[in-house]
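Take a look at the structure set out below.
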Amino acid sequence: MTFDDLKIQTVKDQPDEKSNGKKAKGLQFLYSPWWCLAAATLGVLCLGLVVTIMVLGMQLSQVSDLLTQEQANLTHQKKKLEGQISARQQAEEASQESENELKEMIETLARKLNEKSKEQMELHHQNLNLQETLKRVANCSAPCPQDWIWHGENCYLFSSGSFNWEKSQEKCLSLDAKLLKINSTADLDFIQQAISYSSFPFWMGLSRRNPSYPWLWEDGSPLMPHLFRVRGAVSQTYPSGTCAYIQRGAVYAENCILAAFSICQKKANLRAQ
């Protein structure tokens, strides 16, 4: 082994001072204040980033909930709107049906009105014809005046008010008539039937001054005994005289001053027949 070989080996065995110097400088850099500050800043930034991500996640969750709620509200509003639209459609359909029914009703009423108008026109024509007939009939005289009852040769009027015998006589005279006079059994039967509906007394044209005098009619003719018998106070004497009235088919005598209904009688106008 030569000297040069030992030198070379010695050189190889010596440590690399430059490399060790670099390592020492690197460790010294790691423990420098600037590196610690940078690491702390980076940690704070990472922590802030994590917090930001968490906050954003929470906000995203809230936004998602709001979107879900809003979607639910929109769905509810949609259903509500659909229900309103459906109700409106049903209302329109019902309105259309009502309108159709109303049209049919109007058409029916119009048809009935037309029919009624035709009937009214026919009735109007019939009324005109009836008026013409009444005019022709009016030119002919009736046997008895209005409200009088015709029987045989006479007309009879039954009064609606009660008066004494003398006042009743005046009433009949004002009507160009006299109080009732019965000339036959047929007349008696007719009067009895005519007043059978009533229980009131009716004055007749039969009277006498006192019991010693005969019963006389207004025209002075005497009562025929076979027609009827006068009942009641036939033997009584009254200052105003005794008069006869008919009630329930029988004839009675009474004070002429008392009030009763009356029956007027006059001749019928048979020339119109």
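Keep in mind that glycine also has a Cβ here, set from the backbone N, Cα and C atoms.
Residues or ranges marked as domain 'C-type lectin' by Swiss-Prot: 151-265.
In Swiss-Prot, a mutagenesis experiment is listed as Cys140 to Ser, annotated with the note Abolishes homodimerization.
Where Swiss-Prot documents Cys172 to Ser as a mutagenesis experiment, the accompanying text is: Abolishes sorting into the cell surface and binding to acetylated LDL (AcLDL) while increasing N-glycosylation; when associated with S-144; S-155; S-243; S-256 and S-264. Around the Cβ of Cys172 (mutagenesis position), 22 further Cβ atoms fall within 10 Å across all displayed protein chains.
Annotation note: Asn183 (mutagenesis position) sits in a coil segment as assigned by DSSP. Experimental mutagenesis is annotated in Swiss-Prot for Asn183 to Gln, with the remark: Does not affect glycosylation state.
Among the mutagenesis entries in Swiss-Prot is Gln193 to Leu, noted as: Impairs binding to acetylated LDL (AcLDL); when associated with 198-AA-199. If you draw a 10 Å sphere around the CB of Gln193 (mutagenesis position), it holds 11 other CB atoms from the protein chains shown.
Record note (Swiss-Prot), mutagenesis Arg209 to Asn: Does not affect binding to acetylated LDL (AcLDL). The unchanged residue is displayed. Sequence-distant neighbours of Arg209 (mutagenesis position) (same chain, 6+ residues apart, CB-CB distance under 8 A): Gly241, Thr242.
Among the mutagenesis entries in Swiss-Prot is His226 to Ala, noted as: No effect. There are 7 other CB atoms within 10 A of the CB of His226 (mutagenesis position), with all protein chains counted. Secondary structure at His226 (mutagenesis position), as computed by DSSP, is coil.
Quoted from Swiss-Prot, the note attached to the mutagenesis of Arg229 to Asn states: Does not affect subcellular location but displays a reduced affinity for acetylated LDL (AcLDL). Abolishes binding to acetylated LDL (AcLDL); when associated with Q-226 and N-231. The Cβ neighbour count for Arg229 (mutagenesis position), using a 10 Å radius and every protein chain shown, is 10.
A mutagenesis experiment is reported in Swiss-Prot for this position, Ser240 to Ala, and the note states: Impairs binding to acetylated LDL (AcLDL); when associated with 235-AL-236. Its Cβ placed at the centre, Ser240 (mutagenesis position) has 14 other Cβ atoms within 10 Å.
In Swiss-Prot, a published mutagenesis experiment is listed as Cys243 to Ser, annotated Abolishes sorting into the cell surface and binding to acetylated LDL (AcLDL) while increasing N-glycosylation; when associated with S-144; S-155; S-172; S-256 and S-264. Counting every protein chain shown, the number of other Cβ atoms lying within 10 Å of the Cβ of Cys243 (mutagenesis position) is 27.
Of all Cβ atoms in the protein chains displayed, 12 besides its own lie within 10 Å of the Cβ of Arg248 (mutagenesis position). Under the heading of mutagenesis, Swiss-Prot lists Arg248 to Asn and annotates it as follows: Does not affect subcellular location but displays a reduced affinity for acetylated LDL (AcLDL).
In Swiss-Prot, the entry for mutagenesis Cys264 to Ser states: Abolishes sorting into the cell surface and binding to acetylated LDL (AcLDL) while increasing N-glycosylation; when associated with S-144; S-155; S-172; S-243 and S-256. The structure shown retains the original residue. Neighbour list (Cys264 (mutagenesis position), Cβ cut-off 8 Å, at least 6 residues apart, same chain): Tyr156, Leu157, Ser159, Lys171, Cys172, Leu175, Ala177, Lys178, Leu179, Leu180.
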Taking the Cβ of Asn183 (mutagenesis position) as centre, how many other Cβ atoms lie within 10 Å?
15
Taking Cα atoms as reference points, which of the mutagenesis positions Asn183, Gln193, Arg229, Ser240 is nearest to Arg248 (mutagenesis position)?
Gln193
Hey, how far is Arg229 (mutagenesis position) from Gln193 (mutagenesis position), Cα to Cα, in Å?
18
Rounded to an integer, what is the Cα-Cα distance in Å between Cys243 (mutagenesis position) and His226 (mutagenesis position)?
19
Suppose you look only at the domain 'C-type lectin' (151-265); what would the mean pLDDT be?
92
Could you give me three numbers for the domain 'C-type lectin' (151-265), the DSSP helix, strand and coil residue counts?
20 helix, 40 strand, 55 coil
